[in-house]
Amino acid sequence: MEEKLAVSLQEALQEGDTRALREVLEEIHPQDLLALWDELKGEHRYVVLTLLPKAKAAEVLSHLSPEEQAEYLKTLPPWRLREILEELSLDDLADALQAVRKEDPAYFQRLKDLLDPRTRAEVEALARYEEDEAGGLMTPEYVAVREGMTVEEVLRFLRRAAPDAETIYYIYVVDEKGRLKGVLSLRDLIVADPRTRVAEIMNPKVVYVRTDTDQEEVARLMADYDFTVLPVVDEEGRLVGIVTVDDVLDVLEAEATEDIHKLGAVDVPDLVYSEAGPVALWLARVRWLVILILTGMVTSSILQGFESVLEAVTALAFYVPVLLGTGGNTGNQSATLIIRALATRDLDLRDWRRVFLKEMGVGLLLGLTLSFLLVGKVYWDGHPLLLPVVGVSLVLIVFFANLVGAMLPFLLRRLGVDPALVSNPLVATLSDVTGLLIYLSVARLLLEAV
């Protein structure tokens, strides 16, 4: 947003200048206002939503968090509520009402009463679907025609239907029972002879999803096919809605956030850091940290078991951090590559043997390369007795950690656990435990032979 416009908005709010504020709000783009939203005081946000042109107010509201949506829908005056609800697209309206329903079921019913009967029925139909499925993402505001219509008839129909449709770039063809039969683009219509029938120019090979298709699969299909719109059908193949690219972008952001949380063993996928308190953050992180520290306690037992070796050659302790850190980093690299390959379907569970053999070679090459560097450091430190110990240990640690990182995602997927949730933290912990065991075992074996 232009700095001048942002300053004007803040000044108008501070001074309570309603006329100046209306002028700024007429000019401002909803996305620019959203970028400034967190900087506005609570009472100023309320004023902005009250005075914004209704289309812009609906756009801003649709991009707020569910908690904020519920808050404003419960506090705005009835006349303003009605205006905003009428402007929201059906899918955004359903999402906003669901946010209120979770907070206050009684008020949710009052909001529904503000809707006309047709809109209320459509919103209730959308509310039956899970939020993370295609049915929860779709909007029923699509354009569908019959295959027996001519191009001229379709164009006349589009002129009437376009104002209420989410998009008219793609027109879907259905039979008399509403079952999806084909698709054609607006371009197809424009270049076709007006007397041509839809059945002659439509594409009968339609890529679609069902109402219960997971949102991540919906996003993947749209990305793979470069679609801006994807039709949604019910269990009988009847067209019930469309998913548009703007909804998929929100899904991709949510899925990316969820995956990043999982990689760090934070198992609250919808966590918003700026809105979470200390207790919520503690609950999101503590469970896996407890599990991992209990696993990591094995390392103290290993150290106690090799106490005599460490006492005999105290310099062994100097290289524990770099050995374990290198093993953990190697395992995490390997796990990240495999998790991503599984997520993008570059690999599936049947590929584990091929991956195992490939990563054996990769692990050996990495181990030899890194061992060469660390052995040089050991020599420089003046510990020639430890050269074979550190060199052999690092090769084995890296080799083993690389295999663990590559195979663990396959094992977790086989067990029905999301690999992204525990792979990296678990790989790091297992690498520490096994790395320490390898290092001290090699030390005992080689030093006793000297």
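Just so it is clear, glycine is given a Cβ too, placed from its N, Cα and C backbone atoms.
If you look for the noted substitutions, you won't find them, since the model keeps the original residues.
As recorded in Swiss-Prot:
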BINDING   Glu59, Asp226  Mg(2+) 1 binding site
BINDING   Glu258, Asp259, Asp418  Mg(2+) 6 binding site
BINDING   Glu275, Glu311  Mn(2+) 1 binding site
DOMAIN    138-200  domain 'CBS 1'
MUTAGEN   Arg187 to Glu  Decreases ATP binding
MUTAGEN   Glu258 to Gln  Abolishes the Mg(2+)-dependent suppression of the Mg(2+) influx
MUTAGEN   Asp259 to Asn  Abolishes the Mg(2+)-dependent suppression of the Mg(2+) influx
MUTAGEN   Arg285 to Ala  Abolishes Mg(2+)-transport activity
MUTAGEN   Gly325 to Ala  Loss of channel activity
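Structural mapping of features recorded in Swiss-Prot.
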residue: Glu59; record: Mg(2+) 1 binding site; Cβ contacts under 8 Å, 6 or more apart: Pro30
residue: Arg187; record: mutagenesis position; Cβ contacts under 8 Å, 6 or more apart: none
residue: Asp226; record: Mg(2+) 1 binding site; Cβ contacts under 8 Å, 6 or more apart: none
residue: Gly325; record: mutagenesis position; Cβ contacts under 8 Å, 6 or more apart: none
Looking only at DSSP and grouping its letters into three states, which state does Asp418 (Mg(2+) 6 binding site) belong to?
coil
Neighbouring C-beta atoms (10 Å sphere around the C-beta of Asp418 (Mg(2+) 6 binding site)):
16
Please average pLDDT over the domain 'CBS 1' (138-200) for the predicted structure.
92
